[in-house]
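Here Swiss-Prot flags CYS38, HIS61, CYS148 as Zn(2+) 1 binding site, drawing on similarity to another entry. Positions annotated as Zn(2+) 2 binding site by Swiss-Prot, on the basis of similarity to another entry: CYS92, CYS95, CYS98, CYS106. For GLY172, ILE173, GLY174, GLY175, LEU176, GLY177, ASP195, LYS200, VAL260, GLY261, LEU262, ARG331, the entry in Swiss-Prot reads NAD(+) binding site, with the evidence type similarity to another entry. Here Swiss-Prot describes CYS38 to Ser as a published mutagenesis experiment; the accompanying note says: No activity. The mutagenesis experiment THR40 to Ala is recorded by Swiss-Prot, whose note states: No activity. Here Swiss-Prot describes THR40 to Ser as a published mutagenesis experiment; the accompanying note says: Little decrease in activity. Experimental mutagenesis at this site is recorded by Swiss-Prot as HIS43 to Ala, annotated: No activity. What Swiss-Prot notes for the published mutagenesis of HIS43 to Arg is this: Higher level of activity at pH 9.
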Amino acid sequence: MKAAVVEQFKKPLQVKEVEKPKISYGEVLVRIKACGVCHTDLHAAHGDWPVKPKLPLIPGHEGVGVIEEVGPGVTHLKVGDRVGIPWLYSACGHCDYCLSGQETLCERQQNAGYSVDGGYAEYCRAAADYVVKIPDNLSFEEAAPIFCAGVTTYKALKVTGAKPGEWVAIYGIGGLGHVAVQYAKAMGLNVVAVDLGDEKLELAKQLGADLVVNPKHDDAAQWIKEKVGGVHATVVTAVSKAAFESAYKSIRRGGACVLVGLPPEEIPIPIFDTVLNGVKIIGSIVGTRKDLQEALQFAAEGKVKTIVEVQPLENINDVFDRMLKGQINGRVVLKVD
C-alpha cells in the first residue's frame, strides 16, 4: 500500500509502498479515504516532543474511511461501516481513569500516528473498540478534522464551565480555532477571536465570532478587558507562549484558562493573582469517545462546518512547510483514496 513515512526526524516524509497491515483479535482494517493534518503530526515528524515516536512511523490521527476487514471478537462493527481513527487509538479499559470516564488520561494508551501507525496511508489497522462511526450525512473530508481538531476544542469548551451568554476568548484561529469558534457559538457563548493573522480573524467573523482582535495592533488582554470586562474563559490553541500569557491576563475573576496548544516553553504564572482572583488553569487533551460522538453530531446537524483544503498525500511535505509558516486557513485534509 502507499503511505507517507517518517524515516528520519526533521527530514521530508517518504511517500512509498509499504506492507499492508494485518489485523488480529479485536481489530478492524480501515481503507483510509482521507486524513486531516494536525500540528501534532509535525511534532511527530520532527521528534521534538519529550517522548519521541519510534521510527519508521506513519503519522496521522484524523484518518477516516471504510472498514474493509473485521477481526475475530468484533461484533459491533461490520465491513462497509464508515469510521474514523482518533488520537486515542486505544486505552487499557480498566484503570481508574478509564473507569471514571477520563480515558484520555490512561497511562497505557496508544496514540494513532505517534505510538502506532496512523492515517497517512491507504490502509490502517485500528482497535475496534476505539473507532467511532461517522454520521451518514458527513463527507469523509468534512468528518476528518472532527476526529482531533473538533473533539479537542469541543472538550476544551466543555471543561471551561462557561455558560450560555458568557464570554470566551479563542486564542489561535487555525485548524483547531476555526472549529472552536463554531462550537462556542453553538453552545450559546459569546466569542472573542484572537490571532496574529487578519485573514484568520476575517474567517472567525464569518464563522460567528462576536469580536476579533489582532495582538499585532492591540494588547489583546487589555483590549478584551476594556470591551467586555474580561472573559469568563479562554481556550488557547495557539502554539505560542505569548498567547498563553495574554490569555491568562484576559480572564475575569473566577474564570478559567484552558490550555490546548503545546508550545515548548514554560509559562510563569503569578500565584498571588491566581489565588486572589480564583482563576482556574486547566489542561485539556483531546476527548473521549463520547465527546467525539457529540462533536460529530454538532457537525451532522450543520452547527459546525470544518473549513478544509484537500491535498493529495504526495503533497504532505509542502503542507508541513506551509503549516510551519502559518499559511493554512482551516484544516488541510489529505486525499488518500
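Cβ from N, Cα, C; glycine included.
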With every protein chain in view, what's the tally of Cβ atoms within 10 Å of the Cβ of GLY172 (NAD(+) binding site), excluding that atom itself?
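Summing over all protein chains shown, GLY172 (NAD(+) binding site) has 26 other Cβ atoms within 10 Å.
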Return only the integer: C-alpha distance in Å from CYS148 (Zn(2+) 1 binding site) to LEU176 (NAD(+) binding site).
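Counting only the Cα atoms, the answer is 8 Å.
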Name the one residue among HIS43, CYS95, CYS98, CYS106 whose Cα is closest in three-dimensional space to that of ASP195 (NAD(+) binding site); these are the recorded positions.
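Checked the recorded positions HIS43, CYS95, CYS98, CYS106; minimum Cα distance to ASP195 (NAD(+) binding site) goes to HIS43.
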Measuring C-alpha to C-alpha, could you say which of the recorded positions CYS38, CYS95, CYS98, GLY174, VAL260 are within 10 Å of HIS61 (Zn(2+) 1 binding site)?
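So far as Cα distances go, the recorded positions lying within 10 Å of HIS61 (Zn(2+) 1 binding site) are CYS38.
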Please tell me which one of the recorded positions listed here (CYS38, THR40, CYS92, CYS98, CYS106) sits closest to GLY174 (NAD(+) binding site), measuring Cα to Cα?
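Comparing Cα positions, the candidate nearest GLY174 (NAD(+) binding site) turns out to be CYS38.
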With every protein chain in view, how many other Cβ atoms are within 10 Å of the Cβ of HIS43 (mutagenesis position)?
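Cβ-Cβ neighbours of HIS43 (mutagenesis position) within 10 Å number 18.
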In sequence order, which residues at least six apart in the same chain have a CB under 8 Å from the CB of CYS38 (mutagenesis position)?
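Those within reach of CYS38 (mutagenesis position), by Cβ under 8 Å and sequence separation of 6 or more, are HIS61, GLU62, CYS148, ALA149, GLY175.
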How many Å separate the two farthest-apart Cα atoms among the NAD(+)-binding residues GLY172, ILE173, GLY174, GLY175, LEU176, GLY177, ASP195, LYS200, VAL260, GLY261, LEU262, ARG331?
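The two farthest binding residues have Cα atoms 20 Å apart.
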Going by C-alpha distance, which of the recorded positions THR40, HIS43, GLY172, LEU176 is nearest to CYS92 (Zn(2+) 2 binding site)?
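That would be THR40, the closest of THR40, HIS43, GLY172, LEU176 to CYS92 (Zn(2+) 2 binding site).
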Just give me the nearest neighbour of LEU176 (NAD(+) binding site) among the recorded positions THR40, CYS95, CYS98, Cα to Cα.
THR40
Could you check which of the binding-site residues CYS95, CYS98, GLY172, VAL260, LEU262 is the closest Cα neighbour of THR40 (mutagenesis position)?
LEU262
When the number of other CB atoms within 10 A of each residue's CB is tallied over all shown chains, which of the binding-site residues CYS95, CYS106, CYS148, LEU262 has the maximum?
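Of CYS95, CYS106, CYS148, LEU262, the one with the most crowded Cβ is CYS148.
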